[in-house]
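> These came from Swiss-Prot, pasted as-is:
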DOMAIN    72-171  domain 'Cytochrome b5 heme-binding'
MUTAGEN   Tyr113 to Phe  Abolishes interaction with CYP1A1 and CYP3A4
BINDING   Tyr113  heme binding site
Amino acid sequence: MAAEDVVATGADPSDLESGGLLHEIFTSPLNLLLLGLCIFLLYKIVRGDQPAASGDSDDDEPPPLPRLKRRDFTPAELRRFDGVQDPRILMAINGKVFDVTKGRKFYGPEGPYGVFAGRDASRGLATFCLDKEALKDEYDDLSDLTAAQQETLSDWESQFTFKYHHVGKLLKEGEEPTVYSDEEEPKDESARKND
C-alpha cells in the first residue's frame, strides 16, 4: 500500500528512502531557522545552569561594602564618596544622603549620572541637567526652584528612598550633626525589609 501512495503522489521512492525528511529540513530557510533556534535554546538550558568561572567577566562587581552607619555630612565631607577617592558612592537629594554604591553602573565615575557622585544632586535632578556647572559646591537651599521642579525633586527623593539606603542628612553651614544610635533605623527602611 505504501508503494501505491508513492505512485499516486508522483514522488520518487528513492527520495523518501534517502533522507527526504533531512533534505526538507535543510533546504527550507524557515526550517533551518527553527532548527537553529531549538539548538540555541537547548544550549542555553543546558549551559545556563553552570556558573561562570571567576575572572572570566570584566563586569565583576566588587564585593558589597558593609552598611554605612547613619551620620550627617557637610558638602565637603560628601565629596570624598565619589567612587574614586572612596569605593562607596553617596549622593544627597533634597537634604537626604543616600548610599548609591549598588547603582555603581549609573552613579560611578564612568556612569551616566557620575557627575552626581559625592555631591548634592538635587538641582541637577530637579532641572534635568547633567552639567557639573549646575551643581553648587556649598549647601544649596533650592529656594529658587519652581513648583514643578520641586515636585520633580520630590519624586526623585521618593525613588531613592525606596531603592537606596538613607545614611543621613546634608548639613547646612554651621548646622550641628545629629547623633544617631546604633540601633536606630528609619521607619521607611524597616518597612522595605519586610517586603
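Every residue gets a Cβ built from N, Cα and C, even glycine.
Those substitutions? Not in this structure, it's all original residues.
Thinking about packing and proximity, how do these listed features fit into the structure?
Mean model confidence of the domain 'Cytochrome b5 heme-binding' (72-171) amounts to 93 (pLDDT, 0 to 100 scale).
Within 10 Å of the C-beta atom of Tyr113 (mutagenesis position) sit 17 other C-beta atoms, taking all shown protein chains into account.
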